[in-house]
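Listed features, source Swiss-Prot:
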- C38 to S: No effect in IgE-binding activity (MUTAGEN)
- C52 to S: Decreased IgE-binding activity (MUTAGEN)
- C83 to S: Decreased IgE-binding activity (MUTAGEN)
- C87 to S: Decreased IgE-binding activity. Susceptible to pepsin digestion by simulated gastric fluid (SGF) (MUTAGEN)
- C100 to S: No effect in IgE-binding activity (MUTAGEN)
- D125 to A: Significantly decreased IgE-binding activity (MUTAGEN)
- C140 to S: No effect in IgE-binding activity (MUTAGEN)
Amino acid sequence: MKLFIILATATLLIAATQATYPRDEGFDLGETQMSSKCMRQVKMNEPHLKKCNRYIAMDILDDKYAEALSRVEGEGCKSEESCMRGCCVAMKEMDDECVCEWMKMMVENQKGRIGERLIKEGVRDLKELPSKCGLSELECGSRGNRYFV
């Protein structure tokens, strides 16, 4: 009887977790709203966008930690520069609107997971990515304001 109760409780916890934190096959899209057009673009560019994640992690975290994590996740980045190049490929292939939505998703998904200081550093790095990739400054936001997270 105790075993049944434990198994039933575990099953409910797993079901509740999956309902609360819906996951896509790739990125954790969390509860961030993204247009279907941008969702498609993110999915199509997911391998390269993962390199954006790795680039930012390498920049704000200890390089050895990020390198080990990169190997485990198979991102294929040997350096910050190689991650940035892969990231730029995705950003150049996506509409500006979708790059903006993706950036917002990235920040929203990290809130509560990492410290405030790391969030600020990550936001700074995200804002710099378009210029590092040779793209014009993104105009994100409903009123044409510069991108603000």
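The backbone N, Cα and C atoms fix where each Cβ goes, and this holds for glycine too.
At each noted position, the model has the original residue.
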D125 (mutagenesis position) sits from C38 (mutagenesis position) (Cα to Cα, rounded, in Å) at a distance of 21
Should one count Cβ atoms within 10 Å of each candidate's Cβ, the mutagenesis positions C87, C100 would be headed by C87
Close in space but at least six residues away in sequence, with Cβ under 8 Å from that of D125 (mutagenesis position), the same-chain residues are Y55, I56, D59, I60
For C100 (mutagenesis position), the close mutagenesis positions (Cα within 10 Å) drawn from C52, C83, C87 turn out to be none
All chains considered, the count of other Cβ atoms within 10 Å of the Cβ of C83 (mutagenesis position) is 26
Rounding to whole Å, the Cα atoms of C87 (mutagenesis position) and C140 (mutagenesis position) are apart by 18
DSSP says C140 (mutagenesis position), in three-state terms, is coil
Students should find that the Cβ of C52 (mutagenesis position) has, within 10 Å, a number of other Cβ atoms equal to 26
Rounded Cα distance, in Å, between C83 (mutagenesis position) and C140 (mutagenesis position) is 24
